[in-house]
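Before any comments, here is the structure.
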Amino acid sequence: MSSPSKRREMDLMKLMMSDYKVDMINDGMHEFFVHFHGPKDSIYQGGVWKVRVELTEAYPYKSPSIGFTNKIYHPNVDEMSGSVCLDVINQTWSPMFDLVNIFEVFLPQLLLYPNPSDPLNGEAASLMMRDKNAYENKVKEYCERYAKPEDISPEEEEEESDEELSDAEGYDSGDEAIMGHADP
């Protein structure tokens with residue numbers, strides 16, 4: 001396992017063979033989406049988020065960049081950008097960690113044990129410290145509004161349908177141009 005590119009391929013394959021749905025962006029192995037489910041027995045249970053992952057050329061020596069694409073209410077996640085404030089990923093990353101660790105350990109731990117003293121979402125941190133019940137209700141409301149399976153899948157299906165339609169239309173008009181119109 002000498003080169004970062006081999007390690008990147010191995011880690012990505014391991015992630016794809018796990019229980020996570022992975023959607024590649026473009027043709028490279030540097031950017032992809034992972035469908036992440038909220039941890040069981042938590043206020044995030046039932047939520048499904050599409051997490052964008054970007055691997056640098058230096059991966060696994062440098063941490064991947066991760067961010068939620070659909071909204072999540074959490075003190076350590078920026079509500080607008082989806083950026084994650086996660087010490088393990090941002091500061092203490094080590095090549096011994098892999099992509100599966102992010103989705104099986106780091107993100108579930110972040111959701112289960114938020115750190116309101118180091119917030120990216122000050123409103124969520126403040127509400128969590130002031131009124132835990134109101135905070136939990138708001139998390140559940142966000143899960144209902146923004147983190148259902150249909151919130152992360154339909155646009156992909158629509159894009160595929162549109163592409164299939166344009167491919168079919170292009171094929172038909174191309175045939176007519178080459179062969180001409182049939183004689184009546």
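Here the Cβ of each residue, glycine as well, is placed from N, Cα and C on the backbone.
Sequence unchanged from the original; the noted substitutions are absent.
What Swiss-Prot records for this protein:
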type	residues	note
DOMAIN	1-148	domain 'UBC core'
MUTAGEN	Cys85 to Ser	Loss of activity
ACT_SITE	Cys85	active site, glycyl thioester intermediate
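The average pLDDT for the domain 'UBC core' (1-148) in the predicted structure is 93. Around the Cβ of Cys85 (mutagenesis position), 18 further Cβ atoms fall within 10 Å across all displayed protein chains. Counting residues of the domain 'UBC core' (1-148) by DSSP class, helix then strand then coil, yields 56 helix, 25 strand, 67 coil.
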